[in-house]
Amino acid sequence: MTEILPHVNDEVLPAEYELNQPEPEHCPGPESDMAGKSDACGGCANKEICESLPKGPDPDIPLITDNLSGIEHKILVLSGKGGVGKSTFAAMLSWALSADEDLQVGAMDLDICGPSLPHMLGCIKETVHESNSGWTPVYVTDNLATMSIQYMLPEDDSAIIWRGSKKNLLIKKFLKDVDWDKLDYLVIDTPPGTSDEHISINKYMRESGIDGALVVTTPQEVALLDVRKEIDFCKKAGINILGLVENMSGFVCPNCKGESQIFKATTGGGEALCKELGIKFLGSVPLDPRIGKSCDMGESFLDNYPDSPASSAVLNVVEALRDAVGDV
């Protein structure tokens, strides 16, 4: 028997704790053994709260590990800056993988304050149901399932205004309680930059194993500056970097097939950055205005425009990504 989950509210998702102010720089973390004790805690308005929180191993992590044990490959989609097409690429990656009928694919939207995967995957009006086996994800196709906070909002344009503790609790629920069953791939779309969501997902999934991160950028230096920070975060957090994809890399006219550079790579672009930092360059994807149209319609751009240079480029990136995780 299944039932529809109620909309997200304080009763359904109570905060584990509420801090008096956002965590300061060099904060050891409210749940760490050094919470309230480190040098960074001196004078912090949260000191007493952090000291009172329970310490020790998180009892939910074994449950998360068990729930995700049937998932073969787990991929984080990251970007240093917003607006580079990270969520768009996460959606196209999900469409591309699920085009193989032998693969079972899940898409988890962890951009909690700006969820967009449901719209791009064409299931914006769906709701989440709960059964004895947990939360049932929304199925886009027979072999593509998705989960997002968007399905739990009272209105499509309802704002999510949460601090880190409540975000962490929702991430735990998605990892621990969603009945993904057996998947070949779980694509995890994250917010831009490095935030609570990134730290939490790495902490909660460390034991279950993350194959690595796919980093999305655009060619211009202003985007690459933040990508360098994202890559540094991955290295410090012990997250394997599967590779980098340069999105919006030129514009190919659908009529004359001529190519123009809209966002010029003033410092060499993504490929040069990969050579500099010693990470894998998965490929470049050119601009195609029809990508945005397909996302707005909740349809697969790859199916709608298979002859587009952008479609070929995306499929090449997906092939390189599958090779990077050993799925050949």
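Backbone N, Cα and C define each Cβ position, glycine as well.
Residues or ranges marked as [4Fe-4S] cluster 1 binding site in Swiss-Prot: C27, C41, C44, C50. Of all the Cβ atoms in the protein chains shown, 19 others lie within 10 Å of the Cβ of C41 ([4Fe-4S] cluster 1 binding site).
Annotation comment: Swiss-Prot describes G80, K81, G82, G83, V84, G85, K86, S87 as ATP binding site. Around G85 (ATP binding site), the C-beta neighbours below 8 angstroms that are at least 6 residues distant in the chain are V216, T218, N247, M248.
All protein chains considered, the CB of C256 (mutagenesis position) has 7 other CB atoms within 10 Å. Secondary structure at C256 (mutagenesis position), as computed by DSSP, is coil. The [4Fe-4S] cluster 2 binding site annotation in Swiss-Prot covers C253, C256.
A mutagenesis experiment is reported in Swiss-Prot for this position, C44 to A or G, and the note states: Loss of function. According to its DSSP assignment, C44 (mutagenesis position) is coil. Within 10 Å of the C-beta of C44 (mutagenesis position) we count 18 further C-beta atoms, all protein chains included.
Listed in sequence order, the residues of the same chain lying 6 or more apart from C50 (mutagenesis position) and placing their CB within less than 8 Å of its CB are P30, A35, G36, C41, C44. DSSP gives C50 (mutagenesis position) a helix state. Among the mutagenesis entries in Swiss-Prot is C50 to A, noted as: Loss of function.
For the mutagenesis result C234 to A, the note given in Swiss-Prot is Does not impair function. C234 (mutagenesis position) counts 21 other C-beta atoms within 10 Å of its own C-beta, drawing on all protein chains shown.
Record note (Swiss-Prot), mutagenesis C256 to A: Loss of function and disrupts heterotetramer formation. The unchanged residue is displayed.
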Looking at the binding-site residues G80, G82, G83, which sits with the largest number of other Cβ atoms within 10 Å of its Cβ? G80
Rounded Cα-Cα span from C253 ([4Fe-4S] cluster 2 binding site) to S87 (ATP binding site), Å: 24
Measure from the Cα of K86 (ATP binding site) to the Cα of every one of the recorded positions C27, C234, C253, C256, then give the nearest. C234
Starting from each candidate's C-beta and looking 10 angstroms out, tell me which of the binding-site residues K81, K86 has the most other C-beta atoms. K86
Not counting C27, C41, C44, C50, residues with a CB within 8 A of the CB centroid of the [4Fe-4S] cluster 1 site are E23, P24, P28, P30, A35, G36, S38, A40, N46, K47
